[in-house]
Amino acid sequence: MAAQPPRGIRLSALCPKFLHTNSTSHTWPFSAVAELIDNAYDPDVNAKQIWIDKTVINDHICLTFTDNGNGMTSDKLHKMLSFGFSDKVTMNGHVPVGLYGNGFKSGSMRLGKDAIVFTKNGESMSVGLLSQTYLEVIKAEHVVVPIVAFNKHRQMINLAESKASLAAILEHSLFSTEQKLLAELDAIIGKKGTRIIIWNLRSYKNATEFDFEKDKYDIRIPEDLDEITGKKGYKKQERMDQIAPESDYSLRAYCSILYLKPRMQIILRGQKVKTQLVSKSLAYIERDVYRPKFLSKTVRITFGFNCRNKDHYGIMMYHRNRLIKAYEKVGCQLRANNMGVGVVGIIECNFLKPTHNKQDFDYTNEYRLTITALGEKLNDYWNEMKVKKNTEYPLNLPVEDIQKRPDQTWVQCDACLKWRKLPDGMDQLPEKWYCSNNPDPQFRNCEVPEEPEDEDLVHPTYEKTYKKTNKEKFRIRQPEMIPRINAELLFRPTALSTPSFSSPKESVPRRHLSEGTNSYATRLLNNHQVPPQSEPESNSLKRRLSTRSSILNAKNRRLSSQFENSVYKGDDDDEDVIILEENSTPKPAVDHDIDMKSEQSHVEQGGVQVEFVGDSEPCGQTGSTSTSSSRCDQGNTAATQTEVPSLVVKKEETVEDEIDVRNDAVILPSCVEAEAKIHETQETTDKSADDAGCQLQELRNQLLLVTEEKENYKRQCHMFTDQIKVLQQRILEMNDKYVKKETCHQSTETDAVFLLESINGKSESPDHMVSQYQQALEEIERLKKQCSALQHVKAECSQCSNNESKSEMDEMAVQLDDVFRQLDKCSIERDQYKSEVELLEMEKSQIRSQCEELKTEVEQLKSTNQQTATDVSTSSNIEESVNHMDGESLKLRSLRVNVGQLLAMIVPDLDLQQVNYDVDVVDEILGQVVEQMSEISST
């Protein structure tokens, strides 16, 4: 497979030092061991067993890894010893763990400086060497890997390459002769398999980094030495402040949880590792469902309590059945209390991408969202279990301190490697367990598939009553809370810093909000009106507001474009205070020596500027009357900022309907204290995590109300526009009617006084008429701008709703398409199975008829044999009977040969060359086959 470079273009070189550099990605030695185990587990090898052991060869301590998988050819071995070649694919639902084509190189070179690989695949045998020592001795500038290939007759293939590679291997490896290499190939059990030997292990203080002495059936990481306190247990870097689980320093414990559903036996130093079905070995097991927005399908999460050690808890995160992160603490487990102690969560994150060493995930947005969701789900499980157990056993120990047993007992068959569920109470199991030992007769045969799991990926397996109770309590408490909050919100004084009003140029610009948001805030506060309360004394520069104007001017926090995800910015510097005078303040009963000042305020709403003029309003009294006048002036300055002369639009107080329409159509900005109080309300609301759904539903309802109200305003705007057009038309008609035209091409004159008298019924001055006409034009322009603003809000609202509905429809379409695909696949498989069953039925009927025929022939032969035996006694027919017996024996032998060939089609393991047709062996085999066929047909 050595690629030749294009002419004139150089290949990228790989320095031998990269072997060590590449291995440094494994900061923990067991992650390097896991890479070699993964290579045996992957579907292209599909090993049933792997043996890991420590041995000594030529005074070198070595680690050996031997599996009984499919083995490799010399070309495939070359790819394995090269970098980045990974052609692993899923086979029969078995998903490969390997992704990058780098696991063997990084793992083996992390454990030791030199590695040799022996492999055979039934047709050929190969030996390959990956050695840093060899490359240093020959001073190689590129990584070279000697490979020797043998055929099944132990003869070398490709003599030119193999001789040079053989010489290099014999000189720089632990095996000095060809016979020793072949002996290692013979050490591989069976016709296929692979054996890896690693030596020159990484050492620390003249000793290897592994402890082989403390447990003769385990490989452990030595305990850390502390000169002051003495020995202390080994801890991974990320667990320096936690209790380290045994899997951190024991290879046997780590291998037992390495795979979510183990399909391969691991024999460590001669003793089988008792692998765990992690998701089944917990207590109080419940399942929850995670629905990420970035994924079209749901993800199952399993929660339970650790039965062995409550101090080992957290999330077990798997990827393609392989453990990536163990005991990752999330949610309430991160707090400095006993919440979440003992709870273990299990999730298979196939939608995340693992890092280079398969010990962590890439820190992406998807990973962060997943960790957050896991924390919320774990909090729900913890609260539910806490409430449930305290309710059932109020005087008992805390749930984390109760002695627990796994909810179920599962064991793996040593023959077929299938997992079987056992009845409760079966703790003592033999060293080797087979399906035939199963008490359940339904799963007593290795041919029977495993017990199917619950495939419900839509609903959790438990009801979150604690969450619902909190939600109901908050719903009951909310009506009592909102009036109190609104009262504080409307009458709470806010101190303003005086430097911000030193110059008109330093005034903070007003905030522009969408009309839909402001109308929602106005309605929300109007729904919870409270009677006015006495305002406490304060040095605030703001004037008192009437209850109605305060409610109208209050502003809710900013909402996102979809009205779902709310964001509040507390430290906002671009807020100012604007008081909009819509109603005349009644004249106080007692006259005060206070200057009265008319106010004019500007409201900018989405690019539309609207002006209002209110009547004079007296400043409210505070505790000190001496400073009331100055306080009033400052309050006016704070409210109106700068007095800008502008066109005055006079409001007709007599037309109440028009005033109400204007008050509702124009959305008013809010005060600073209103926004601050809304933020406090939101913080109070956010204490309950479940309130998000209710708030979302409320926002959707408010959105519908906004849309309806907007349509109403639009209709009213159109109505007023039509009325104004009618008035304009009447004015034009009056002009045409009462205009005197001169025939001498002089200017046309209009009797304005007569025109006004005709329209209004009374005499009006021309100046007043012009002002009213200008006012009408301004009113038309304002209504047009309001109309355009409302149309803009409607477009935004419709776009938000369309986006929501579109995303939901897309998600439903994807799920429905997946269901239809699965249904089609199931129907195709069902048809295939039907056809196979029909063929088997036909074959069975044919075999049954043939067996019946053979039975009758055998009975006939037996009867003829008995008759001939009785006739032998007569001396007169001795020669004839002998000849007859010879002929019958020949017939019987030929019949047995035919029966044997037929049985070979039914029983493939039957070796006809070892069958003696002169005895009744074939008859016994035929009888057994007939009995089995009858049992099968009866079942």
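Any Cβ shown, glycine's included, is placed from N, Cα and C.
Keep in mind that this structure shows the original residues, not the substituted ones.
According to Swiss-Prot, the Zn(2+) binding site annotation covers Cys413, Cys416, Cys435, Cys446, on the basis of sequence analysis. Per Swiss-Prot, mutagenesis Glu35 to Ala is noted as: Fails to localize to PML nuclear bodies and activate TP53. According to Swiss-Prot, the mutagenesis experiment Asp67 to Asn carries the annotation: Forms nuclear bodies, but rapidly diffuses throughout the nucleus under conditions of ATP depletion. Record note (Swiss-Prot), mutagenesis Gly101 to Ala: Diffuse nuclear localization. Fails to form nuclear bodies in the presence of ATP. The unchanged residue is displayed. For the mutagenesis of Trp419 to Ala, Swiss-Prot gives this note: About threefold increase in catalytic activity. The structure shown keeps the original residue. One mutagenesis experiment catalogued in Swiss-Prot, Trp419 to Ala, is accompanied by this note: Diffuse nuclear localization, possibly due to loss of DNA or nucleosome binding. Looking at Swiss-Prot, you'll find the mutagenesis Glu431 to Ala noted as follows: Strong decrease of binding to NS1. According to Swiss-Prot, the mutagenesis experiment Lys597 to Arg carries the following note: Loss of sumoylation; when associated with R-650; R-651; R-740 and R-794. Mutagenesis annotation in Swiss-Prot: Lys650 to Arg, described as Loss of sumoylation; when associated with R-597; R-651; R-740 and R-794; the structure shown retains the original residue. Recorded in Swiss-Prot as a mutagenesis result, Lys651 to Arg carries the remark: Loss of sumoylation; when associated with R-597; R-650; R-740 and R-794. For Lys794 to Arg, Swiss-Prot lists a mutagenesis experiment annotated as follows: Loss of sumoylation; when associated with R-597; R-650; R-651 and R-740.
Features as recorded by Swiss-Prot, highlighted on the structure.
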| residue | record | contacts (Cβ under 8 Å, 6+ apart) |
| --- | --- | --- |
| Glu35 | mutagenesis position | His26, Gly103, Phe104, Ser106, Gly107, Lys358 |
| Asp67 | mutagenesis position | Ala40, Val45, Ala47, Gln49, Ile50, Trp51, Gly193, Thr194 |
| Gly101 | mutagenesis position | Lys79, Phe83, Gly84, Phe85, Ser86 |
| Cys413 | Zn(2+) binding site | Trp419, Arg420, Trp433, Tyr434, Cys435, Cys446 |
| Cys416 | Zn(2+) binding site | Cys435, Cys446 |
| Glu431 | mutagenesis position | Lys272 |
| Lys794 | mutagenesis position | Thr707, Lys710, Glu711, Lys714 |
Binding-site residues listed as Cys435, Cys446, least Cβ neighbours within 10 Å:
Cys446
Reduce the DSSP letter at Cys435 (Zn(2+) binding site) to three states and note it down.
helix
Tell me, how many other CB atoms lie within 10 A of the CB of Trp419 (mutagenesis position), whichever protein chain they belong to?
18
Quick check: in three-state DSSP terms, what is Glu35 (mutagenesis position)?
helix
Around the Zn(2+) site recorded as Cys413, Cys416, Cys435, Cys446, what other same-chain residues have a C-beta within 8 angstroms of the site's C-beta center?
Asp414, Ala415, Leu417, Lys418, Arg420, Tyr434, Ser436, Asn445
How would DSSP class Cys446 (Zn(2+) binding site) in three states?
coil
